[in-house]
Every structure is written in C-alpha cells, then in structure tokens.
Amino acid sequence: MEKLSEKDKGLIRDSWESLGKNKVPHGIVLFTRLFELDPALLTLFSYSTNCGDAPECLSSPEFLEHVTKVMLVIDAAVSHLDDLHTLEDFLLNLGRKHQAVGVNTQSFALVGESLLYMLQSSLGPAYTTSLRQAWLTMYSIVVSAMTRGWAKNGEHKSN
C-alpha cells in the first residue's frame with residue numbers, strides 16, 4: 001500500500017482547507033469535468049428525472065446531495081490522513097454500493113482525473129506537481145479500498 005509522507009499530508013491539508021469550506025461548488029466542478037470525460041455516466045443517476053443532460057443533472061436536488069456526499073468522502077479522507085486505514089470498512093462498503101448500481105472500476109480513474117482538474121482549476125498557481133502527486137497518492141489509497149469492496153460485491157453476486 002502506498003504511503004503518504006508528512007509533506008504530502010501537509011500539502012493535502014493546506015490545499016483542502018479552503019476548498020472543503022465550499023464543497024458543493026467545487027463538487028460541481030468535479031462532476032462537470034467527469035461528465036465531459038464520459039457523458040455516459042449520466043445514465044447511472046437514474047434516481048432523478050432531471051438527469052437528461054449534465055446541466056439538468058448538476059442542478060437537481062438529488063444530484064446535489066450526491067455531490068455533497070462525494071465531497072464529504074474526500075473530506076473524511078483528508079481528516080484521516082494519519083490513519084486512512086480507519087476508513088477501510090466505510091470505503092469497502094462504498095465500493096460495494098458502486099458495484100451494485102453499475103459503476104465500473106474504470107470510472108474511479110475518471111473521478112480521480114476530475115478531482116485533479118477541480119483542484120487545478122480551483123487552486124490556480126498553488127496547484128504544483130508535488131501537490132498533484134500527494135493527492136494522487138491519497139486518491140489511490142482510497143480507490144484501492146473501494147475497488148476491493150467493489151470486487152467482493154461482484155464475487156457475492158456471482159456465487
């Protein structure tokens with residue numbers, strides 16, 4: 001498992017300090033980018049009749065609730081940088097939930113790319129190569145646990 005250095009943790013915490021206070025607007029940037037990268041992902045949000053296209057989806061209350069939840073997961077990861085393993089059960093379950101609704105693991109990579117895009121567009125010149133790498137490392141730890149949960153859920157369905 002990858003490890004975060006103390007420097008990485010500091011970079012992540014410092015960059016998240018302002019972003020975490022405005023979760024929904026930054027989450028909308030993340031999801032706007034995600035839907036630009038793969039518009040087909042819109043079909044996964046069938047709980048809302050307002051998800052015919054990205055702008056409709058991004059303004060629906062149900063979807064904004066999902067945006068908030070995603071940003072809270074990022075917030076939890078940042079808050080637990082010293083002990084990310086304590087989120088293991090939560091992340092395994094999150095992976096299972098994503099598998100159950102038809103999300104494939106390749107989409108996790110697109111979310112990571114969209115997260116980096118949001119960070120870059122929000123932080124401007126403060127977005128450095130070191131900061132990017134720190135966030136990539138943290139995200140890979142989170143996604144690794146989610147992927148294990150996703151795979152376990154798939155095993156249970158095939159048995």
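Yeah, the Cβs are placed from backbone N, Cα and C, and that goes for glycine too.
In this structure the noted substitutions are not present, so the sites keep their original residues.
It should be emphasised that the depicted structure is a prediction, and the values quoted were computed from it without experimental measurement.
There are 8 other CB atoms within 10 A of the CB of K3 (mutagenesis position), with all protein chains counted. K3 (mutagenesis position) falls within neither a helix nor a strand when secondary structure is assigned with DSSP, and so counts as coil. For K3 to A, Swiss-Prot lists a mutagenesis experiment annotated as follows: No effect on membrane transducing activity.
As annotated by Swiss-Prot, domain 'Globin' applies to 3-151, with the evidence given as sequence analysis.
One mutagenesis experiment catalogued in Swiss-Prot, K7 to A, is accompanied by this note: Reduced membrane transducing activity. Loss of membrane transducing activity; when associated with Q-9. In the structure as shown, the Cβ atom of K7 (mutagenesis position) sits within 10 Å of 10 other Cβ atoms.
Mutagenesis annotation in Swiss-Prot: K9 to Q, described as Reduced membrane transducing activity. Loss of membrane transducing activity; when associated with A-7; the structure shown retains the original residue. Counted within 10 Å of its Cβ, the other Cβ atoms near K9 (mutagenesis position) come to 16, all protein chains included. Look at K9 (mutagenesis position): DSSP puts it in a helix.
Its Cβ placed at the centre, R13 (mutagenesis position) has 14 other Cβ atoms within 10 Å. Swiss-Prot documents R13 to A as a published mutagenesis change and attaches the note No effect on membrane transducing activity.
While the structure shown retains the original residue, Swiss-Prot records the mutagenesis experiment K21 to Q with this note: Reduced membrane transducing activity. Loss of membrane transducing activity; when associated with Q-23. Within the same chain, no residue at least six positions away from K21 (mutagenesis position) has a Cβ under 8 Å of its Cβ.
Experimental mutagenesis at this site is recorded by Swiss-Prot as K23 to Q, annotated: Reduced membrane transducing activity. Loss of membrane transducing activity; when associated with Q-21. The C-beta environment of K23 (mutagenesis position), restricted to residues of the same chain at least 6 apart in sequence and closer than 8 Å, consists of V67, T68, M71, L72, D75.
DSSP assigns H98 (heme b binding site) to a helical segment in the three-state reduction. What Swiss-Prot records for H66, H98 is heme b binding site.
Long-range neighbours of H98 (heme b binding site) (same chain, six or more residues apart, CB within less than 8 Å of its CB): S107, M146, W150.
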